[in-house]
Each structure stands twice: as structure tokens, then as C-alpha cells.
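S.K.: Take a look at the following structure, please.
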Amino acid sequence: MPLVTRNIEPRHLCRQTLPSVRSELECVTNITLANVIRQLGSLSKYAEDIFGELFTQANTFASRVSSLAERVDRLQVKVTQLDPKEEEVSLQGINTRKAFRSSTIQDQKLFDRNSLPVPVLETYNTCDTPPPLNNLTPYRDDGKEALKFYTDPSYFFDLWKEKMLQDTKDIMKEKRKHRKEKKDNPNRGNVNPRKIKTRKEEWEKMKMGQEFVESKEKLGTSGYPPTLVYQNGSIGCVENVDASSYPPPPQSDSASSPSPSFSEDNLPPPPAEFSYPVDNQRGSGLAGPKRSSVVSPSHPPPAPPLGSPPGPKPGFAPPPAPPPPPPPMIGIPPPPPPVGFGSPGTPPPPSPPSFPPHPDFAAPPPPPPPPAADYPTLPPPPLSQPTGGAPPPPPPPPPPGPPPPPFTGADGQPAIPPPLSDTTKPKSSLPAVSDARSDLLSAIRQGFQLRRVEEQREQEKRDVVGNDVATILSRRIAVEYSDSEDDSSEFDEDDWSD
């Protein structure tokens, strides 16, 4: 439907009923002439409106041109009369002055009531007025205008504004989500790109001739041929090389001790059966001593002669020596003497059986296990150990004497200070806890007030957002094309309501 801005009336000059007169021709002529004069009058009125608007716009344009001319004249005078030798501008003066910034005002609200043309306004005034429903607005509890339920000119704008603001919030939430994921997984973006599959290798193989191309059946699952030719001329199988040169990793003593025969059977056969490559035999030979050395601590007689030469055994025997002290510490009653002798000397086993006969050691054994689990609760047992440890030192006074004091002292020192610290901590912590609780209670009491203040600030922030198309669109464009985290501060509080 076209919007008629100016309508010249009357539109029809001669379409009228004639009165009962004798001279009808003269009557029609007079009526037509009168209607023409009316049309000229309405035309002159619209011409006045048109030329009046043109005059207003021309006057505004002239004032802008005159102000610009004045600025150019002043600038020209400053440029021509400025002498750089006499007047020196300091760097501070240059920095204090603000740079030129264009303040372009965007045209908006073109179809507002104030910008409504006069003829359109006259046409609008000829329409029927809406019912006076605004009189019921004071009686509404929701605060909405009653007339908007009947007619709401701003309905479409409000709908569009709500959609734009929601889209902006969604964009900001998505950006914050990506930032959070990027912080949690910094290496997520460093994904290796998928390799492009080409037939270049295939054509390179076919370049020498079809008869030299190896079929896929001849290649294993790993892409290498099953048979390998070594430099010394021997041929070995890939499976054989893997089985002999890479023996399974040695297990713990507990796992290897129950089945020594199984480990011994596995080690010797590989060199005998798969004896094609010389390197494999060497690898298996080296692997044998290592395996036998691990098994040797549990079964010394059988393991060394079968799996390993006598040479490596003494070299690898010292390392396993430290492990035995922990078992006597757990299973044998006298824990302090074994630990003291185990650290300086290599042969700890003979020392434990010499001390058990003493009756003093038979009584303390039950207490030591509980202290190992809970030192601070039972301080007396550690103190009793030095008294019991006094008799044994006479046979070898220097060695056992030093170890017990540090061991017992280390046990005794932590046992005594904890109670002191425990007694001091409650004294210092009690007032702090009471203060924290009082602060928490005061914060809870002020919860409703704080929540109200937050709601007021949120409402103020929403009101700050411009209620026009240009501001909303500029805000959305800035959010979409910006990567800074400051842009999300405006809608951070909205996450609480999600």
C-alpha cells in the first residue's frame, strides 16, 4: 500500500450532481472553474511546504559551510604566520593535545513522530482515535500500559531489540566458552592435520617397471618385508628378531621368585633356536645375565649356573642387598638393629639372628609395629627402644651406637612437638574461626540487601544500552568482531540467572 504524502483536492472537477437549473452548461462550467481554483490553492499550499523544507535544509547547509569556511580561514592564518624558528612546540604540548576525531552522527529514527511530514500527520489526525485505555494503567500491577494491549506502535521494534540483545548475549557466552576450553586444554588447537593421501609413492615404485613392484601380500602389517638381509649375509625373520633382541621386561622379585624354572627355560632357548643373526645372539646373551641377576637373590644356587656366567653375578649382587632389610624390619621382632647394620654393611642377614636371644628385645617387638602406623599417638615406645638398644652395642660399640640415637631421635622429636603445636594451634585458630563465622553471618543477613543492589545495577546496565537501532547494531558488530575479554564484562552477571 503506497503512502500518499500530498493529495491535491478536489481530484474530480466535474463529477457532481447538477441542480435543477435551466442553464446546465453554465453551471458545470462554474463548478469546474471553482474546483480548479481549489486545486490551485491546495497545490500552492503544498508548494509552500516543499519550498519551506528546501529553504530550511539550504539554510542549515549554508550555516555549516560558513562555519567550515571560518575554520579554514583560521587554519590558513596559523599555517602562513607560523615561524618554526621562533615558536618551538614541546613534546609535552603535542602529547597533551587530543587528536582529531570525526563525530559523525548517524541518521536514525527517520520515521519518528517528530519527523512525520505535515500532510501525513494531517492524514493521521483524520483517523479515529483509539479508546482511552490508558486510564486503566494506574490500576495494573505489572506496570504495563493498558493501551499497548490494544495497539502498540513499538511492538515490532521491541521484538527486534530483544532478539538482537539475545543474539549478542549468546555470542558472548559462546566466546567465553571457547576461552574457557582453550585455557583448560591449551594444546587442543595443536592437532596434527590429516595427511593428504596421494599416489606419488605408488607411481615412484612403478617407475622402475611393473616387475619390481612388491605386492602387498609380501609385506607385513607394518609395511616391511618379513625377511631381513643383514650386512653379514645372514637372513633373519622379523618375528625372530623381535623375540630375541627385545626380551620381555623383567618383573619384580615376587613375580619371578615363584617360577624360576620358567624364566630360566625362556632365556637359553632363544639363542639356540633363532641363531641366524649374530646380533640376536649377542642381544639374548646380554639379556640372560640381567634376567638371571634379578632371579638370583631369591634362588642363588640354581639361577647363576644355568642362565648367566659367573662374571656378572658379583657385579649385580650388591644392588639387591639393600632390599632384604625392609622384610626383617616388618617380620623380625628387632627392627632397630637390622636397620643400623644394614646401612653401613653389605651382609645384614647374619646380624638379625644374633640379637633375638636377648629377652629385652622380645618384650619391645609388639610396640614397634603400632608406632610405625601412628607415631604421635604412642610416643613411649620410641623412647623405650634406646634403653633396650643400650645392651647390644657392647660387642660392636661404634657401629650400632650412632644409628639408634638419630633413628630414635627422629622418631622422638616429631612425637613431642606435635602435641605442642596442637595445643598452640587451637588457641590461635579459635578467634579466627569465630571472626569468620561472624562475618559469614553478617554477610548472610545482608544477603537480601546485596541481591537488591545487584538487581538495581543490572537494571541500570540494561538501561544504559541505547534504545535505538544504530546503538544496538553497533554493539552487536563490535561484539562479533572483537576478541578482547573486556567486551564480555557487560553480560557477566547474566550467567547467574542461567
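Placement of Cβ uses the backbone N, Cα and C atoms for every residue, glycine included.
Here's the feature list from Swiss-Prot:
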DOMAIN    436-453  domain 'WH2'
MUTAGEN   Leu40 to Asp  Decreased interaction with WAVE complex; when associated with D-51
MUTAGEN   Ile50 to Asp  Decreased interaction with WAVE complex; when associated with D-54
MUTAGEN   Phe51 to Asp  Decreased interaction with WAVE complex; when associated with D-40
MUTAGEN   Leu54 to Asp  Decreased interaction with WAVE complex; when associated with D-50
MUTAGEN   Tyr124 to Asp  Constitutive induction of the formation of actin filaments. Strongly enhances formation of lamellipodia
MUTAGEN   Tyr150 to Asp  Constitutive induction of the formation of actin filaments. Strongly enhances formation of lamellipodia
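Relative to the rest of the structure, where do these features sit?
M.R.: With a 10 A radius on its CB, Leu40 (mutagenesis position) counts 12 other CB atoms from all the protein chains.
Long-range Cβ proximity for Ile50 (mutagenesis position), meaning a same-chain Cβ under 8 A and a gap of 6 or more residues, is found for none.
Around the Cβ of Phe51 (mutagenesis position), a 10 Å sphere holds 11 further Cβ atoms from the protein chains shown.
Neighbours of Leu54 (mutagenesis position), defined as other CB atoms within 10 A of its CB across all chains, total 10.
DSSP assigns Tyr124 (mutagenesis position) to a helix in the three-state reduction.
Residues within less than 8 Å, Cβ to Cβ, of Tyr150 (mutagenesis position) and separated from it by at least 6 positions along the same chain comprise Pro130, Pro131, Leu133. A coil conformation is recorded for Tyr150 (mutagenesis position) in the three-state DSSP classification, outside any helix or strand.
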S.K.: Could you state the whole-number distance in Å separating the C-alpha atoms of Phe51 (mutagenesis position) and Leu40 (mutagenesis position)?
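M.R.: Phe51 (mutagenesis position) to Leu40 (mutagenesis position), Cα-Cα distance: 16 Å.
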S.K.: Where Leu40 (mutagenesis position) and Leu54 (mutagenesis position) are concerned, what is their Cα separation in Å, rounded?
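M.R.: With distance taken Cα to Cα, Leu54 (mutagenesis position) is 20 Å from Leu40 (mutagenesis position).
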S.K.: For Leu54 (mutagenesis position) and Tyr124 (mutagenesis position), determine the Cα separation and express it in whole Å.
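M.R.: Computed Cα spacing between Leu54 (mutagenesis position) and Tyr124 (mutagenesis position) is 23 Å.
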S.K.: Tell me, roughly as an integer, the mean pLDDT over the domain 'WH2' (436-453).
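M.R.: Residues in the domain 'WH2' (436-453) carry a mean pLDDT of 69 in this prediction.
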